[in-house]
Structure formats: structure tokens, C-alpha cells
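The feature active site, proton donor is assigned by Swiss-Prot to His214, with sequence analysis given as support. Among the features that Swiss-Prot reports, active site is placed at Asp221 (among others), with the record citing sequence analysis. Look at Swiss-Prot and you will find 209-236 tagged as domain 'PLD phosphodiesterase 1', backed by sequence analysis. Feature annotation from Swiss-Prot assigns domain 'PLD phosphodiesterase 2' to 423-449; the stated evidence is sequence analysis. Experimental mutagenesis is annotated in Swiss-Prot for Val212 to Ala, with the remark: Loss of exonuclease activity toward ssDNA substrate; when associated with A-348. In Swiss-Prot, a mutagenesis experiment is listed as His214 to Ala, annotated with the note Loss of exonuclease and phosphatase activities toward ssDNA; when associated with A-414. Loss of (S,S)-BMP synthase activity. No effect on protein expression or localization to lysosomes. Swiss-Prot documents Lys216 to Ala as a published mutagenesis change and attaches the note Loss of (S,S)-BMP synthase activity. No effect on protein expression or localization to lysosomes. In Swiss-Prot, a mutagenesis experiment is listed as Asp221 to Ala, annotated with the note Loss of (S,S)-BMP synthase activity. No effect on protein expression or localization to lysosomes. Loss of protein stability; when associated with A-435. Quoted from Swiss-Prot for the published mutagenesis Arg235 to Gln: Tends to form aggregates. Loss of exonuclease activity toward ssDNA substrate. As a published mutagenesis entry, Gln255 to Leu appears in Swiss-Prot alongside the note: No effect on exonuclease activity toward ssDNA substrate. Quoted from Swiss-Prot, the note on the mutagenesis of Gly368 to Ser is: Increases exonuclease activity toward ssDNA substrate. In Swiss-Prot, a published mutagenesis experiment is listed as His428 to Ala, annotated Loss of exonuclease and phosphatase activities; when associated with A-414. Loss of (S,S)-BMP synthase activity. No effect on protein expression or localization to lysosomes.
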Amino acid sequence: MLKPLWKAAVAPTWPCSMPPRRPWDREAGTLQVLGALAVLWLGSVALICLLWQVPRPPTWGQVQPKDVPRSWEHGSSPAWEPLEAEARQQRDSCQLVLVESIPQDLPSAAGSPSAQPLGQAWLQLLDTAQESVHVASYYWSLTGPDIGVNDSSSQLGEALLQKLQQLLGRNISLAVATSSPTLARTSTDLQVLAARGAHVRQVPMGRLTRGVLHSKFWVVDGRHIYMGSANMDWRSLTQVKELGAVIYNCSHLAQDLEKTFQTYWVLGVPKAVLPKTWPQNFSSHFNRFQPFHGLFDGVPTTAYFSASPPALCPQGRTRDLEALLAVMGSAQEFIYASVMEYFPTTRFSHPPRYWPVLDNALRAAAFGKGVRVRLLVGCGLNTDPTMFPYLRSLQALSNPAANVSVDVKVFIVPVGNHSNIPFSRVNHSKFMVTEKAAYIGTSNWSEDYFSSTAGVGLVVTQSPGAQPAGATVQEQLRQLFERDWSSRYAVGLDGQAPGQDCVWQG
């Protein structure tokens, strides 16, 4: 603990009675007081001059011009803060749009609900950029040659890379925080962008937390947001099933998510260490106890972002696991979840540990409150088959006679004539919906993703019946889930997987 430079003044103690002062005593006392004041004044001036010349070190995490995106180089705040922030917030007219990727050759039923295509949404979001684009991403692989594949389905990713280069050519700042080491060892995307002026930082999460940076979100101009399951990978646009959300014209939420981006950014400098306590400027004012309240297309809405792991949650930030459990705990009617992986264990520790936190929450909701639980899990050629006993165990709790309803299905994307594309053709979504709230995240459901891996979540609640022109966000997400649940690509655990598109064969 730092000691103060000087002690607080203490009132002098005087005797209860004193002899009367003589006139010359008063004069002498006055001269002494004046002399003391003069000495103090001269000393203060000397001290101020001395301190003025001493450079003061920045606080931990303070932004320095050489370390920040170009849009920050004239101060320690993003380009849109603080001069324009208040004015922009007054002009906020928040809008949330669900976005998704449907793999090629995976037709949905005619007239079924759908979200905006992800590739289209990303390109439109970049078209709105005027000052800066900040991207947090697990890895980058936007071109076919990145993985040695020549396939027309990579064209959308290549168009996205070209769009980003065009933004840099228009002097729009691009800052990227990505995980190190990376899965995309042969990708040149970030080198290409850096050569055009992009600022790239690799965050050594393995050294810092023994995890990875698994987040996937954008902050554009401190005003618009994308977040969801999709990586910066061309396969996420055409070969993998994804779901996310774009939020437009919502600077309060965008600048809150920007604080999470900044936690990654400051950890991307050489020899960075995790702080014991994050500085106040990283703190969030929005969380599950005090969410953002605003109008989304005129509809009263509450929303907040969560984050993981706990070490990357400054004061006020709700932990991602806590957000998931809170949404589950508030459900009274149903919990529908779509995730790529479901393990009530660790996935990347040896030996693995049992971790039934989410599993217990689903069981408690179904058994204790009669909540209808549906879990839709992805399966592809790279799926770990040891997941399926856990899924069967969860479904075994179901007992309609006792009003306990737990159903599990496996979503299988047919490989078809796309076998030349590795690590694709899978449901990669990570979302949950209840009658009260929508949760969209970036994490698979196992312990490591919440204890050591960097991820984010978005929790949104809209008032039923407050939107005469359309459904609430949670209703829209429920419709998308039920579309997938009732499709021919969703197979019950008591069924049989068609073809050779999944490691599990029923």
C-alpha cells in the first residue's frame, strides 16, 4: 500500500489555561507565523517546479499513441470519444438483426423463418464504417489458398478480405486482436492487412490463462456491433452453420463491448501480464443486475454483454457462465439451446475433470420447475464421439408422466460433394432461448470455455406484445431453433444418423 506523501494535519493540544500574552509576544508571534508561511510558500513553489519536470508513468493499461489504432493516435480514447459520444448516444436508435449462415446445399423448407445471411450482413456493416473497425477473432482464413482448397464457395470470404483492404485505403482504421498461437498457420490474411496499415495484436492466451481467444465480435465506429459464432473464415459464410446478431446505432452497447476488446488489446503487447485488478476505465456499467435499457426499433429492450474467463472480467462485467445460468434459472416454460459441443467435463485438461454445472442447471429446470428442455447439438466428421454418452444421460432424465421433458437431437449437415473442404459441414451455433430472454454466445458448452478461454455472450430481453409489427428477439430466435429442430437434419438420439456425415451413427 502506498503511503501518503505527507501526514494529515493534527490539531495542536493546548494547556487548559495560559498566562496572558504581552504585546511584544503578539508581535513576535505574528512575525514567526509570517516567516513560517513564507518558508512554506517557497517550499511549495520549489516542489511544484521539481514535480513538473518529472515524467509521470502511465497507469497500467493506459493507451499510448504508438500502441493503438490510428483512430486513437490523438489521445487515450477511441476516435468517437469523448467529444462525440454524448451526441451520438442521444441519436441512438438501436436495431438488432439476427444473422445466420446456412451451408450450401442445405435447403430449408419453403416459407420457413430465416435470418439475414451473415455474409451480406458483414459486408453491409463494413459499408457503414466511417472511422474504425475493431475485430476480436479466434483466427483468420478468408481465402481458399489459406487451406489449399480451390472452391467457389470461398469467394464470399475473399470479397470480405478485399472490402477490408478497401477500408484501409480510405484511411479507416482497422484493429485486430487475435489468438496466439493460431490455427490458421498458413493464412496470410493478417499479413496482407497489416501491410495496408491494419494494426494487429496477437494475444497469448495460452501463456496468460492456458486457453485461447475464442471471441468473435466487431465494433464499428463505436456504434455498431457484430457478435456470434462465426470465425473470420470463408467456411463460416458458406460451409458451416452459424448464428449471430448485428446491432446498429447503439453506441451505449458498442462502447461497452469495446471495453472487452480493450482487455484483449492491452494483453497483446509484449510481456503483458494479467492485472490483479483491472483499472476503472475497463469497468462495465451494464450487467445482469443493471442491464442497458433502451429502445430497439421502438421496443423496450434490456441487454448486456458477458465475458469469460473470470480473469478478463473487470468490475461490473457479468461472467459468461453466470449469464447462462441466470437465463436458465429465470425460465418458466422452455429452454432451447443449440451448441456445437456439450460436455459436462473439461475438454483440454489431462486428465479431464467432471464439470456438471450447465448439465445440473438443465436438469434442475426440467425436474424442479417443469421447464421443457431441448438441446440441439452439432455433429460432423470431426466431432468427438465421447460426447454422446453425456447426451444420453441428460435425455434419460425425461419422464413425461412426471412432467419432466428433456429432449436431445443431433444436427447433421450432409457433406455431399464438399468433402474436399476440411473442418466444415457442421452446426457451429452457440445460442439459447427461453420465453424470457435470448442468449447468443461464442463458447461451446464445456468447462474450459468458461474458466480459461476468452469468449463473450449477449443477453437480450424484449417485452412481449410491445412490438406490433413483428416478434420479439427471443421469439425470432425460438422460431429459428424450432425450424432446425423439426428439419430432416435433426436426428433424435434414438434414431439413426443418415450416411457417413457424422462420427455418431445412432
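Here, residue 1 is simply the first one shown, and the rest follow in order.
Glycine residues also receive a Cβ, built from the backbone N, Cα and C atoms like all the rest.
Every residue here is the original one, so none of the noted swaps is modelled.
Spatially, by CA atoms, the mutagenesis positions His214, Lys216, Asp221, Arg235, Gly368 include one closest to Gln255 (mutagenesis position), and that is Asp221. In the predicted model, residues of the domain 'PLD phosphodiesterase 2' (423-449) average a pLDDT of 98. Reduced to three states, the DSSP call for Arg235 (mutagenesis position) is helix.
Distant neighbours of the domain 'PLD phosphodiesterase 2' (423-449): 100, 103, 211, 214-217, 227-230, 235-236, 239-245, 308, 320, 323-324, 327-328, 330-349, 353, 355, 357-358, 376-383, 411, 413-416, 455-461, 473-474, 476-478, 481, 484, 501; these residues of the same chain sit at least 6 beyond its ends, with a Cβ under 8 Å from one of its Cβ atoms. Broken down by DSSP into helix, strand and coil, the domain 'PLD phosphodiesterase 2' (423-449) contains 2 helix, 10 strand, 15 coil.
For the pair Asp221 (mutagenesis position) and His214 (mutagenesis position), the C-alpha distance works out to 22 angstrom. Of the recorded residues, Val212 (mutagenesis position) and Gly368 (mutagenesis position) place their C-alpha atoms 36 Å from one another.
Taking the C-alpha atom of Gly368 (mutagenesis position) as reference, the shortest distance to any of the mutagenesis positions His214, Lys216, Arg235, His428 belongs to His428. Lys216 (mutagenesis position) sits 15 Å from Arg235 (mutagenesis position), taking the CA atoms of both as reference points.
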